[in-house]
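Colleague: Can you read through this structure? Questions will come right after.
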Amino acid sequence: MVVEDSQKSTITDEQNPSRVDNDDDDLEDGEILEDADDAASAASKPPSAFLRNPHPLENSWTFWFDNPSAKSKQAAWGSSIRPIYTFSTVEEFWSIYNNIHHPSKLGVGADFHCFKHKIEPKWEDPICANGGKWTMTFQRGKSDTSWLYTLLAMIGEQFDYGDEICGAVVNVRNRQDKISIWTKNASNEAAQMSIGKQWKEFLDYNEPIGFIFHEDAKKHERSAKNKYAI
């Protein structure tokens, strides 16, 4: 949402000022197309016309990457997650999005997150601790557009219960990609059902989706059952 307008305004792909081909095979998962040390400066230098009239978002957001090459069976869960970049304007978002690999280009095992600034994409984060997540599944390599539209709806504050949303994550796995939206208060059924229904509408997603409490996921892992479904 652009702060200057009291009504919700949609951020769309047509507003992307500099679409680029990010098919650089030499780019490592989770890295910016520029040198990693120059990522922040590269992303904060959109065309001068956009610098003159930035469009602030209602919230600042941080991209996080979980590098599969850094994972090991001995490592604590979440220990390899690292922040990539924080953005607070529409222009900064597009500068970053245009210079990172999209899900179809990430290696198997990679997790890419976009969470509200100062919320870590971990169950242990105090804001996430009592929450849960909605999850959609996609054929391997076919989640790019849905990931983008999820981000646009989320950072553009298109959800009626946007304050309930912590962030979103795309998980790249052998047989499928998964996109999840994490929320704060899993027991608030009205909020969770609203978020799930709107998300399906935004993406025109016709398959059933389920909501799992983080607490259940911690206890039962893959055998955790959906508490809500749409």
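Easy rule for this one: first residue shown is 1, then count along the chain.
Each Cβ is built from the backbone N, Cα and C atoms, and glycine gets one as well.
These figures come from a predicted structure and were not determined experimentally.
Swiss-Prot lists these features:
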- Ser6 to Thr: In strain: Sonesta, Polder, Paloma, Laureat, Baby Bop, Hystyle and Midnight. In strain: GN 1140, Black Knight, Amanda, Imuna, Clipper and CY-10 S4, alleles PveIF4E(3) and cyv. In strain: Jolanda, Imuna and Evolutie, allele desc. In strain: IVT 7214, B/R RIL 105-25, USWK-6 and USWKH x H S4, allele bc-3 (VARIANT)
- Asn53 to Lys: In strain: USLK1, USCR8 and USCR7. In strain: Imuna, Clipper and CY-10 S4, alleles PveIF4E(3) and cyv. In strain: Jolanda, Imuna and Evolutie, allele desc. In strain: Raven, allele PveIF4E(2). In strain: IVT 7214, B/R RIL 105-25, USWK-6 and USWKH x H S4, allele bc-3 (VARIANT)
- Phe65 to Tyr: In strain: USLK1, USCR8 and USCR7. In strain: Imuna, Clipper and CY-10 S4, alleles PveIF4E(3) and cyv. In strain: Imuna and Evolutie, allele desc. In strain: Raven, allele PveIF4E(2). In strain: IVT 7214, B/R RIL 105-25, USWK-6 and USWKH x H S4, allele bc-3 (VARIANT)
- 73-78, Lys105, 123-124, 173-178, 218-222: mRNA binding site (BINDING)
- Asp111 to Gly: In strain: USLK1, USCR8 and USCR7. In strain: IVT 7214, B/R RIL 105-25, USWK-6 and USWKH x H S4, allele bc-3 (VARIANT)
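I'd like these features described in context: how deep, what's nearby, how far apart.
Modeller: Long-range C-beta contacts of Asn53 (variant position), restricted to its own chain and to partners at least six residues apart, with a cutoff below 8 Å, are absent.
Lys218 (mRNA binding site) falls within a helical segment according to DSSP.
A C-beta separation below 8 Å, combined with a sequence spacing of at least six in one chain, links Asp111 (variant position) to Phe65, Asp66, Ile81, Val169, Val170, Asn171, Val172.
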